[in-house]
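Notes follow the structure.
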Amino acid sequence: MAPATPKTSKTAHFENGSTSSQKKMKQSSLLSFFSKQVPSGTPSKKVQKPTPATLENTATDKITKNPQGGKTGKLFVDVDEDNDLTIAEETVSTVRSDIMHSQEPQSDTMLNSNTTEPKSTTTDEDLSSSQSRRNHKRRVNYAESDDDDSDTTFTAKRKKGKVVDSESDEDEYLPDKNDGDEDDDIADDKEDIKGELAEDSGDDDDLISLAETTSKKKFSYNTSHSSSPFTRNISRDNSKKKSRPNQAPSRSYNPSHSQPSATSKSSKFNKQNEERYQWLVDERDAQRRPKSDPEYDPRTLYIPSSAWNKFTPFEKQYWEIKSKMWDCIVFFKKGKFFELYEKDALLANALFDLKIAGGGRANMQLAGIPEMSFEYWAAQFIQMGYKVAKVDQRESMLAKEMREGSKGIVKRELQCILTSGTLTDGDMLHSDLATFCLAIREEPGNFYNETQLDSSTIVQKLNTKIFGAAFIDTATGELQMLEFEDDSECTKLDTLMSQVRPMEVVMERNNLSTLANKIVKFNSAPNAIFNEVKAGEEFYDCDKTYAEIISSEYFSTEEDWPEVLKSYYDTGKKVGFSAFGGLLYYLKWLKLDKNLISMKNIKEYDFVKSQHSMVLDGITLQNLEIFSNSFDGSDKGTLFKLFNRAITPMGKRMMKKWLMHPLLRKNDIESRLDSVDSLLQDITLREQLEITFSKLPDLERMLARIHSRTIKVKDFEKVITAFETIIELQDSLKNNDLKGDVSKYISSFPEGLVEAVKSWTNAFERQKAINENIIVPQRGFDIEFDKSMDRIQELEDELMEILMTYRKQFKCSNIQYKDSGKEIYTIEIPISATKNVPSNWVQMAANKTYKRYYSDEVRALARSMAEAKEIHKTLEEDLKNRLCQKFDAHYNTIWMPTIQAISNIDCLLAITRTSEYLGAPSCRPTIVDEVDSKTNTQLNGFLKFKSLRHPCFNLGATTAKDFIPNDIELGKEQPRLGLLTGANAAGKSTILRMACIAVIMAQMGCYVPCESAVLTPIDRIMTRLGANDNIMQGKSTFFVELAETKKILDMATNRSLLVVDELGRGGSSSDGFAIAESVLHHVATHIQSLGFFATHYGTLASSFKHHPQVRPLKMSILVDEATRNVTFLYKMLEGQSEGSFGMHVASMCGISKEIIDNAQIAADNLEHTSRLVKERDLAANNLNGEVVSVPGGLQSDFVRIAYGDGLKNTKLGSGEGVLNYDWNIKRNVLKSLFSIIDDLQS
């Protein structure tokens, strides 16, 4: 929802919430004030409405004496808010005349103006009925208002003097007729920034503002009844178009011109707009290419020189920026508002119903929002997939006048560009998980042209690709890069993209191959942004990247480069280094490069880590739904959702890394399991850690903002407090007998942590940082800062002395200073004491109780005070930057190592809570790593789970009744492969996924939801599940099946776990059966992995009934043949299923009986005919008439062993393509083959 802003109301709030007669009387008295008689000869002046700033309440303090006799710095006392204040000018004859001579008929709702009364009065009764006004700060904005505002708004228009009864449900922003005039940009800027000198703009609801001059232009605001987004149902039903889910209520931002007719005004504007911006009709890029051109660059816009010559300074300032980021939504700062022009304004209107201003600005269509709502509206555009550019004022109006006087326009420049993949502001980040922006580059396998390679290797490289990638989480500043060689199917790229799932991708135009491009887009996050940039000029090559790093001076010297950057450049990894260059260009364009690259948080990414962790490739991550489900792409029901119980944001991001790379080494797994056991038993330690971690903010992201100097002061204080909490934890754990990884992580805290944290304990006034969001250093810390503070105190003392003098002079102790908008330190004097006011004092405001003045000396001191505070504000910002720089000096040596340790401990707590949450039964897995004593090679793997449940079903269940458990045993005493058959929907796929999930949990160091678990460490899980085609990647169902199967055959080892579901069903029955039989034999005999093959080919089991490493399994069911009802028991038993029972499932789905009966007859005939043909062929091939079937796999193996390369994994060997084919595996091959022969003979 949009940030709600209190709306300025032209009427008082009444307790009953309705427009009572008292309210009308009050409004009448307000209007009659403007029509009172003025002595003749008084020069007439225009009636000015207050700026937004003058409509706010300013809390003030009473003047008190210092107990030590000195003067206190508090110069203000509270105002009596029962006084009703009204708006006026020094003279009002023009208004009186306009009202009396108006040619337009008056509305029935208009109030009569009493032109004979010299002064307007308001009764106490009126005031008593408007108590809800008290102590409310008033801010005018385009967009929001309170629900309790009156339904009717009365607006006095200039010249005509007509009071308009507004029935609009929108807020409107109405500048003066000259505001935004193309010939008066300077004044336009000045008026937008009025009120900057004071944070609040007045302490009364309706203030008598007597202007000194008539030349200044003011904005008039027309606010009408409109609910705040926080308090109104966004999807309310009205006559307008239906709101979108995130759509804010209708708003308008309408510059007003004092034309006689709104229709003629709008028509005139539209005509001028069309004439001046005719070149926007046929959009072209900066090189004048039309949209139809393949090389069209949507980021730029061509503006003809004739248009440039007609632009005002303000227009030039805007279009200079907008033309270079035509694909961005540009928020342009104007005073206390951000404005959208032309295409951006129209888009805002179409998407979010932000109203288009009727009169525009400088002939540009516009919509506007208050500056305080920028983050909300920027986030709305970003969620819709747009980029947002923020153009801010680099100086205040006062600073501009101090710099060059009244000439010129306020400096503005592009502050930042916000995109969904590169957000750094904590308020705009809605997830604790990392969001990545990735740059990718592709080159052919022979890119490096290595002449020393033999011809066969060169031919192989022609079928490979080289990829370079670099990706960054801009919120933390962590940048990772890599270069890798991939196969023709881009297997590794698929894995990388599945792990990273970037929100934004930068790629060189026409660089990626068709397949790589499809993989990148298919595996990126939903609504990801894809940026195609120019080769060389924007996506830097290796040499250009090096030159940019040197010229931009991210690092002091070349020796100061991060190790991975230095290594890539020195070793000639040009593709990876160029990928970093592509990312560097994009960060420069976003104006993030200085802050992020200089952090030196650059590492090499290893997406496999095969030596230290289990490998989960991209297909497996998708098939097992590790991070996102296949239903809606969220994490509901995923394994990550089960494990994501970390307390700190850093811990949640670390947990994702842990889950991508489960442990592989037995000692590492056991150590983590010991830690989990320790935390499960030591409740006190757990509570201590959890309480401490719950107090920690997102330190990793805050450190990045400290480095970029964008952190808020109060957040900087939070960082120091958080590290103080950490050293308290460290101190309290000194005497604890910590076990496992907890002890390892606690001891990894840097030695200088305590000293570094204590040096910041008293660096500045902490409480002021929390309460006032300012840094006040200890006296003597900064000389310039001390001088500035002394100057402000000196001015306050002088003002205090003058005030005390005035009190004595007027013999009135109630004289005080008041701030009202940009007029600060105005002298407020009770009416009873104003008769002695000197004639040279200038009256600034008045009500029935007080009048406010400026004397010459106070006006001068007030101006000096404003300038002093402006200078002090700059010093405060500079001081914060220097403090951030000092803190950031220990980023890599102290702060980040500490955060890493905390994140790891938090992950241990998360695994502990997951283990506790599994319910009963659950157990600690037993890890067994068997090695051949003679050859020191790993023996074949095995696993055994008793009464295993799927952990993502019925989370937190306390009994096993909620899910039907199953025993799973592969390897060791049982065959390594299970050939699983059964009816459709009987639970085969669930069994397959459940086995894989259990293995991952065990190697994560977590308890497993079963009665007992014993397994060897599994090096890789590979899956072939489902029968979906892949339109995004241009692959058919059968192609997807075979491509995934090839990866299994290439990468699997005797310690891998394979899951293959219904291989071959994408092709014809004969082709599919042949492929399934061949693959199963090769895996069972030569690769010797653990795994399951689920199939509906009933005869496949008979082909392997003699194979010692294939075990037939089935899912049990109960069948009622009469009604064709099937009861699924979800229990896995040994044996072969009687069939797939497809007709029964069809009946359960409601297909008509006639169709099912016909299908059953056809199926019976087909099965009978197929069996007769097979038996006849077998009999014809047997001389003795006996039907003996020799498996095709056995025949092939003997041919290769006898006539090929024998027991080798060469092209003609029996184990062709097998990754690991050592002597133990070869011995098992021979055992299997001879076992099959023995069974055939028997």
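Backbone N, Cα and C atoms are what each Cβ position is placed from, and that goes for glycine too.
In this structure the noted substitutions are not present, so the sites keep their original residues.
From a predicted model like this one, the values you see are computed outputs, not experimental measurements.
Per Swiss-Prot, the feature ATP binding site maps to Gly982, Ala983, Asn984, Ala985, Ala986, Gly987, Lys988, Ser989. The Cβ of Gly982 (ATP binding site) has 27 other Cβ atoms within 10 Å, all protein chains considered.
Annotation note: Pro313 (mutagenesis position) sits in a helical segment as assigned by DSSP. In Swiss-Prot, a mutagenesis experiment is listed as Pro313 to Ala, annotated with the note Fully functional in a mismatch repair assay.
Quoted from Swiss-Prot, the note on mutagenesis experiment Phe337 to Lys is: Completely abolishes mismatch repair.
As a published mutagenesis entry, Phe337 to Ser appears in Swiss-Prot alongside the note: In MSH6-6; partially functional in a mismatch repair assay. Secondary structure at Phe337 (mutagenesis position), taken from DSSP and collapsed to helix, strand or coil, is strand.
Where Swiss-Prot documents Arg852 to Ala as a mutagenesis experiment, the accompanying text is: Moderately reduced activity in a mismatch repair assay. Around Arg852 (mutagenesis position), a 10 Å sphere centred on its CB holds 23 further CB atoms from the protein chains shown.
Here Lys988 (ATP binding site) is compared against the mutagenesis positions Pro313, Phe337, Arg852, and the shortest C-alpha distance is to Phe337. Look at the Cβ of each of the recorded positions Pro313, Gly987 and count the other Cβ atoms within 10 Å; the largest number goes with Gly987. Nearest in space to Ala983 (ATP binding site), taking C-alpha to C-alpha distance over the mutagenesis positions Pro313, Phe337, Arg852, is Phe337.
Residues Met1115, Phe1128 surround the recorded ATP site, their Cβ atoms falling within 8 Å of the Cβ centroid of Gly982, Ala983, Asn984, Ala985, Ala986, Gly987, Lys988, Ser989, which are themselves excluded. Local packing around the binding-site residues Ala983, Ala985 was summarised as the count of other Cβ atoms within 10 Å of each Cβ; on this measure the leading residue is Ala983. Nearest neighbour of Ala986 (ATP binding site) by Cα distance, taken over the mutagenesis positions Pro313, Phe337, Arg852: Phe337. The shortest Cα-Cα distance between Gly987 (ATP binding site) and any of the mutagenesis positions Pro313, Phe337, Arg852 is the one to Phe337. Comparing CA positions across the mutagenesis positions Pro313, Phe337, Arg852, the one lying closest to Ala985 (ATP binding site) turns out to be Phe337. Lys988 (ATP binding site) counts 25 other C-beta atoms within 10 Å of its own C-beta, drawing on all protein chains shown. Checking each of the binding-site residues Gly982, Asn984, Ser989 against Arg852 (mutagenesis position) by C-alpha distance, the shortest gap belongs to Ser989. Note on proximity: of the binding-site residues Gly982, Asn984, Ser989, the one nearest Phe337 (mutagenesis position) is Ser989, by Cα distance.
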